[in-house]
Each structure stands twice: as C-alpha cells, then as structure tokens.
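Everything on this sheet refers to the single structure shown next.
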Amino acid sequence: MLLLSWSRIATKVVRRPVRFRSYYGLTHIKSLHTQYRLLNRLQENKSGNKNEDNNEDAKLNKEIPTDEEVEAIRKQVEKYIEQTKNNTIPANWKEQKRKIDESIRRLEDAVLKQESNRIQEERKEKEEENGPSKAKSNRTKEQGYFEGNNSRNIPPPPPPPPPKPPLNDPSNPVSKNVNLFQIGLTFFLLSFLLDLLNSLEEQSEITWQDFREKLLAKGYVAKLIVVNKSMVKVMLNDNGKNQADNYGRNFYYFTIGSIDSFEHKLQKAQDELDIDKDFRIPVLYVQEGNWAKAMFQILPTVLMIAGIIWLTRRSAQAAGGSRGGIFGLSRSKAKKFNTETDVKIKFKDVAGCDEAKEEIMEFVSFLKEPSRYEKMGAKIPRGAILSGPPGTGKTLLAKATAGEAGVPFYFVSGSEFVEMFVGVGAARVRDLFKTARENAPSIVFIDEIDAIGKARQKGNFSGANDERENTLNQMLVEMDGFTPADHVVVLAGTNRPDILDKALLRPGRFDRHINIDKPELEGRKAIFAVHLHHLKLAGEIFDLKNRLAALTPGFSGADIANVCNEAALIAARSDEDAVKLNHFEQAIERVIGGVERKSKLLSPEEKKVVAYHEAGHAVCGWYLKYADPLLKVSIIPRGQGALGYAQYLPGDIFLLTEQQLKDRMTMSLGGRVSEELHFPSVTSGASDDFKKVTSMATAMVTELGMSDKIGWVNYQKRDDSDLTKPFSDETGDIIDSEVYRIVQECHDRCTKLLKEKAEDVEKIAQVLLKKEVLTREDMIDLLGKRPFPERNDAFDKYLNDYETEKIRKEEEKNEKRNEPKPSTN
C-alpha cells in the first residue's frame with residue numbers, strides 16, 4: 001500500500017511536469033520534493049529485495065539502478081532543490097531537469113513492474129488456496145487502480161476527513177460553549193413541556209353532570225380510578241371509545257372533594273339509572289406521583305439557587321477574583337510597576353513641588369542605600385502621606401518614585417479594598433503586605449486612602465461601617481503591629497487628610513505628612529518649562545514660561561498641563577505652524593471661564609445691560625487701590641451662565657487686610673450698582689456676585705474677627721452637613737446685622753465711585769458694545785494709567801509692554817524664518 005501510494009505520486013509528477021512560467025514558485029519546489037521522496041522509497045524498496053533468491057526478482061533488480069546510481073540521482077535532486085530555493089539557477093537548467101525527469105521515469109517503470117509482479121504472485125497464491133472464483137472476487141481496489149494507472153492518469157482518492165474531537169475535548173471549540181447547567185435546565189424544561197403537552201392532549205376534564213348524563217347513563221364507562229383521593233379517571237369501554245364525541249380519547253377526569261361524598265353520589269346515580277348490581281361500575285383507588293408537577297414545584301427554588309451562584313461568580317470575576325471561585329477575592333489587586341512597559345516618569349518630569357520631591361527622593365535613597373542611614377542608628381521611615389488640593393501632583397510624584405526607585409513598587413487604590421463581601425478588604429490588605437515583605441525592600445502606594453482610612457465613629461450601632469473599619473484595623477496592624485513591615489515603605493495620597501483616623505496618621509505608621517499646595521510663580525515657571533518642551537512654539541520657552549506663569553495665579557499643575565494642551569489644540573484647529581502667545585491666552589480664558597458660546601445671541605437690550613454691568617466692574621477695579629489688576633473685559637458669553645466676565649490677575653498673596661477684602665467686595669458690587677444707575681430696573685445677572693460678597697462678609701464677621709460687635713470669636717461651622725449652629729439665636733441676629741452692615745457700606749461706596757466716574761463707565765460700555773472685548777492696553781487708552789502702583793510684582797515684571805512686544809517680535813522672526821523660500825526656476 002505504501003509503495004503503491006508512492007507510485008501514484010511518482011506518476012503524477014512525471015505525467016504533469018512543472019510549469020516553469022513561475023519557476024521560482026512554491027509549486028516547483030513541492031514537485032522536486034515529491035521526486036526526492038520517490039528516490040527514498042525506491043532505495044528502501046530496492047534494499048528490501050536485495051536478499052531474495054527468486055530469479056525473476058533478481059532479473060528485475062538488474063533493471064533497477066544500483067545504489068550508487070540512486071544516490072547520484074538523489075544528490076542531483078537535492079542540488080536542484082537548493083539552487084531553486086537560493087535563486088541560483090544554472091544556465092542549463094532545462095537540460096538538467098530533463099535528465100532528472102528521465103531518471104525518475106525509469107525508476108517509476110521499474111517499480112511499477114515490481115509491484116505488478118508482486119500483485120500477480122499474491123493472486124496466484126490466493127487462487128491456489130481458495131479457488132479461482134473466490135480469488136477473483138477478492139481482487140482489491142488497489143490492484144485495479146494500479147493496473148488502470150498504466151494507461152491513464154487517474155488522481156488518487158481524497159484523504160479521509162480528520163475525526164472530529166469529542167465534545168468533552170478541551171481543544172473542541174464547541175465544548176467551550178457547553179455548560180452542563182444550561183444543558184440540564186434545557187433538558188428539564190423540554191421534558192416538562194412535552195409531558196404537559198401529552199397530558200393536555202390525553203386528558204379532558206368534565207363535570208359530574210356530564211359524567212352522569214353523557215357517559216354513565218349511556219353505558220360508556222368501563223371503570224373508575226380514584227387518583228390520590230382527589231381526581232377520578234373515567235376509563236371508557238370500547239363502545240365509548242368508538243363514539244364520535246369521544247374519538248381518540250381513552251378517558252376523562254373530574255375532581256372530587258372527598259371519597260365518601262363521591263361514593264355516595266355514585267351509588268345514588270347508579271340506583272337512579274337502574275343499573276344492576278352485577279354491572280355496577282368498578283372503582284379502583286391508586287396513588288400516583290407526577291414527577292413533572294413535583295419538579296415544577298421545586299423549579300423556582302432551583303433557579304434561585306443557580307442564580308445566586310451565577311451572580312456570585314460574576315461579581316467575583318468583576319471584582320478581580322480568580323475564575324476558581326469567590327476565594328480569589330482575598331487576593332490583593334495591587335499592580336506591580338513594570339519599569340520596562342509602564343509609563344516612564346522620572347523626578348525631572350515633576351516640577352513645582354520641590355520640597356515634596358526632596359522628601360520622596362529621600363525615601364528612595366533610604367531603600368537604595370539603607371546602610372548609609374543605619375550605620376548612624378537611623379531607622380527608615382515607615383510611610384508618608386501626600387496631601388493637597390486636586391491636581392497638585394501627588395500621584396505624579398508616586399509615578400516618578402516608581403520610575404526611579406529601583407525596588408519593587410506596588411500601587412493600589414483605596415476603593416479596591418472595599419467589597420460587598422465581608423472580610424475581603426482585610427484579606428486583601430494582608431495579601432498586599434505579605435507580597436511586599438516577600439519582595440522587600442519595596443514601596444506600596446495607596447491612592448485615595450480616605451476610602452478606607454476615615455476616622456472611626458463612636459456609638460455606631462447601625463454596623464454600616466464595620467467592614468471598612470475592619471480593613472482599617474488590618475492596615476494599622478500591618479504597618480506597625482507585632483509583625484512590622486521592615487524595609488517596606490507605604491506612600492498614600494489623599495485630598496482630605498482632615499477626615500483620616502488619628503491612629504493611621506501617628507508616627508510609626510505615616511511618619512511624614514507632605515503637603516503639596518498649588519505652585520507659586522517660580523513653581524508655575526518650572527511646570528510650564530516641562531510642558532512647553534513638548535510643544536512646537538513660535539517664541540522662546542524662557543519668555544513664554546515667565547509670561548504664562550504670571551497669567552495663571554492659583555493654577556495647579558493639572559490646570560497648567562490642560563492650558564498647554566488646549567493651546568496646542570487651538571493652534572492645530574487654526575492651521576498654524578506653531579503655538580503662539582495668543583493661543584495660550586485663549587486657552588487660559590477657556591480654562592477660567594469656559595468655552596465661548598458664540599451661538600448664544602443676546603438681544604440688543606440684554607447686550608447693553610451686560611456691557612454696562614461689566615463696565616461697572618472694570619471702573620471699580622481700575623480706581624480701587626487694593627483691587628486686583630484688570631487684564632481683560634468681555635461681553636461674550638462663556639461657560640454655563642456667564643454672559644460676560646472681567647479677568648483680574650491676583651498675585652500670590654497669603655494675607656488679606658480688611659481694606660483689601662472691602663475693595664474686592666466693592667468691585668464685585670460694581671456690576672449691580674451700574675445697572676441701578678443706568679437702567680430703570682435691575683436684572684438677575686449679579687447673583688453670583690452676591691454669593692461672593694456674602695461669603696466674604698460672613699467670613700469677616702464669624703471667622704476673621706473683623707467686626708467690633710462680635711469681636712475675636714470664631715463661629716465657623718464644623719461641617720457643611722452640620723445642622724446645628726455654634727451660636728445662639730441672639731448672636732445669630734448680631735451676625736446677620738453685621739454682615740448686612742458691611743455689605744451696605746461697600747454698596748454705598750461703590751455707588752459714590754461710579755457716580756463720580758459716570759463718564760468713564762459710559763465710555764467703556766460703548767466701546768464694549770462695538771468691540772465686545774477690551775484688553776488692558778485698551779483700558780489705558782480710555783482711562784489712562786491706574787492712579788496706584790500695581791501690587792503684583794509678576795504683573796510689572798512679565799506683563800509690561802516691553803515683554804509683550806518682545807514676544808511678538810520673536811514670533812514674527814520665527815514665522816519669517818519658517819516661510820518657504822521662493823523657487824529660483
């Protein structure tokens with residue numbers, strides 16, 4: 001059989017020579033390999049017949065080439081295949097292939113003769129053993145195919161398809177979708193439905209009257225079967241079955257209340273119908289179990305249990321547990337930082353918080369060189385809490401620590417310890433610190449630790465926080481208990497350090513409290529330098545970072561990153577070649593006031609009111625000594641509700657005097673007072689101004705001690721959710737009167753100022769109606785310079801006319817440098 005298959009391959013190769021139109025193609029190489037396998041088979045067949053004594057075999061062996069000749073042909077084929085693969089075809093390749101084909105054809109003829117003789121010999125032996133008729137019928141299909149193959153080229157039959165893997169084979173894709181529970185449930189439902197359908201088809205309920213009049217009176221009843229003392233089956237006799245109304249039915253049934261009542265009624269009915277006692281209807285009593293009905297009764301319970309198991313597994317997987325069950329929930333979800341694949345952030349990428357960065361870098365130094373400190377008797381700090389407003393760089397510092405620590409770094413969110421299952425949070429804390437100890441020295445960073453570190457409450461009878469408190473207790477024990485985590489540093493980040501538990505903040509757990517505030521001027525310069533480095537700028541980074549840092553007081557690091565990104569987007573939207581100063585100014589306005597709502601069209605009357613409103617703010621800010629410098633006035637709607645805005649530039653001030661607060665309140669009331677002076681009725685546009693004024697006046701009275709009647713007492717509310725007041729009703733009345741007095745004084749002062757500067761208000765309002773936007777330069781042209789020196793040093797240093805003109809010229813120079821040169825052709 002093996003030699004026969006080889007002969008078919010050889011015949012196919014010889015009868016169908018390779019098309020050399022695609023000489024270097026894969027088809028040609030496959031054909032050569034087929035011929036090469038033919039040589040191997042021929043040599044094996046030849047070596048197997050070497051020791052035979054039969055004369056015909058010996059004669060045939062003489063016709064077959066010797067081993068040396070076969071080996072020579074083999075080497076020719078190997079050389080030919082190698083040349084084809086390496087694309088080194090000789091010039092006489094046609095002649096070379098012709099010789100190889102002739103050699104293969106000669107070998108094929110010899111093998112065909114040998115195989116034919118072998119089959120004839122086997123046929124003779126079978127004829128001698130079984131007779132000619134049986135031997136003739138036992139001729140194999142292979143022999144007939146072999147004999148017919150000498151005259152025509154018949155392709156071999158296709159190989160049988162591979163067997164399909166069983167359903168329980170893991171390699172079978174169907175098995176992956178098979179769920180035993182689904183199969184069982186489907187089978188049960190189908191069985192129940194089939195049983196129910198069969199019951200409905202076979203049964204038909206009737207009443208007692210129908211049984212008596214239509215069946216019993218007409219003699220169609222063969223017997224009665226009382227099932228489970230509640231139902232009676234009326235079995236029909238042959239006469240009843242053959243009736244047209246009962247065709248295809250074997251029985252009817254009706255229900256009974258009790259057996260005694262049924263027997264009494266049956267006896268009475270038979271007496272009334274004069275049925276002879278020898279022909280009375282026999283009654284049988286049986287107990288039957290309806291498995292489908294029983295299964296249907298327990299089906300809701302089974303489905304409920306299965307649903308609970310399914311939901312448990314799904315929630316376990318969604319919560320990060322392993323697929324093995326809910327026991328995987330106890331594993332920590334902390335992720336180990338990979339310095340090769342994760343975001344690569346170094347300490348040089350962190351700016352604006354130099355003091356905090358030094359503290360964190362010292363932790364890294366502790367872990368890298370512990371002997372340097374231990375030889376002095378110092379112990380490595382256990383942990384540090386990073387606190388501060390959002391966007392100041394707490395998480396960024398942790399990322400930089402992971403990038404430069406050189407030790408295993410694990411980071412996890414505080415909310416990942418909170419689960420719906422009891423004990424999961426504490427188990428995850430144990431697993432986290434166990435992993436950290438095994439890989440010590442290491443660093444663990446817990447972001448938003450206030451999710452599990454809130455202060456424990458006294459008298460908590462509801463039990464709502466028991467699970468969170470258990471997680472916190474486990475955290476306290478792991479950080480500084482009987483098994484301290486030596487050489488494991490814990491860093492944590494939070495925006496609310498005031499609500500954390502005192503036991504968590506004590507030395508020995510979090511030894512250092514690092515507060516990261518919003519950056520000052522120098523910090524903003526450094527942050528802008530980091531972000532501007534990645535942008536294509538039209539000006540110099542040094543000049544831009546100074547001006548932008550002065551324009552963004554109170555901005556956090558995240559706000560500055562957003563400004564740089566928005567400026568790049570605006571430049572790309574405008575098809576500019578580089579990011580310019582005006583793009584950054586637009587981005588700052590977008591971050592402060594929101595996007596311009598150009599589609600929000602104001603009526604002429606509303607636009608006029610907004611213009612006078614903003615003109616009142618601008619004039620008050622221009623002539624009040626302690627007001628912040630005015631940068632821009634606009635009546636273009638921005639954000640959700642602002643119909644206009646005045647942009648001021650406060651400095652990095654840490655102390656506010658009473659006069660400064662009153663000047664700010666007076667400036668905030670300038671819009672409403674301007675409406676009162678120029679229109680017969682006021683509008684609702686000053687609602688936000690009133691909130692600011694009331695808040696400042698209340699703080700002056702209740703917190704800052706700037707009221708003579710209240711004095712030096714702090715009545716600040718402990719919490720916004722606290723419904724009680726820290727003062728009496730009489731004190732509350734005094735506070736209200738003092739707040740009103742301060743606001744009224746500011747209002748009277750603002751009214752007096754705007755009446756004196758009525759021409760300036762009119763002038764600014766008219767220009768605003770025409771241009772919609774006024775800059776500081778426009779204000780100087782209209783009103784002259786401010787009568788007071790600016791109290792913001794950064795304003796004078798980086799926002800003066802000289803610096804502005806310097807940046808503009810630098811941008812123009814770069815534009816000319818980047819312009820395409822005219823063609824000389």
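The backbone N, Cα and C atoms fix where each Cβ goes, glycine too.
Quick caveat, the model's predicted, so the values are computed rather than measured.
All chains included, 25 other C-beta atoms sit within 10 angstroms of the C-beta of Glu614 (active site). The feature active site is assigned by Swiss-Prot to Glu614.
The Cβ of Val350 (ATP binding site) lies under 8 Å from the Cβ of Lys357, Gly393, Leu396, Leu397, Ala400, each on the same chain and at least six residues away in sequence. In three-state terms derived from DSSP, Val350 (ATP binding site) belongs to neither a helical nor a strand segment and is classed as coil. The ATP binding site annotation in Swiss-Prot covers Val350, Ala351, Thr392, Gly393, Lys394, Thr395, Leu396, His531.
Feature annotation from Swiss-Prot assigns Zn(2+) binding site to His613, His617, Asp689. The Cβ of His613 (Zn(2+) binding site) has 29 other Cβ atoms within 10 Å, all protein chains considered.
Recorded in Swiss-Prot as a mutagenesis result, Glu448 to Gln carries the remark: Abolished ATPase activity, leading to impaired respiratory growth. Does not affect the protease activity. In the three-state DSSP scheme, Glu448 (mutagenesis position) is classed as coil. Neighbours of Glu448 (mutagenesis position), defined as other CB atoms within 10 A of its CB across all chains, total 19.
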Residue from Glu448, Glu614, His617, Asp689 whose C-alpha is spatially nearest that of Lys394 (ATP binding site), among the recorded positions: Glu448
Cβ contacts of His531 (ATP binding site) (under 8 Å, same chain, 6 or more positions away): Ile560, Ala561, Cys564
Per-residue Cβ crowding (10 Å cut-off), top of binding-site residues Thr392, Thr395: Thr392
Reduced DSSP assignment, Thr392 (ATP binding site): coil
Candidate nearest His613 (Zn(2+) binding site) in space, where candidates are the recorded positions Ala351, Thr395, Glu448 and distance is Cα-Cα: Ala351
Beyond the site residues His613, His617, Asp689: chain residues whose C-beta lies within 8 Å of the centroid, for Zn(2+): Glu614, Gly616, Ala646, Ser668, Leu669, Gly670, Gly671, Arg672, Ser674, Gly685, Ala686
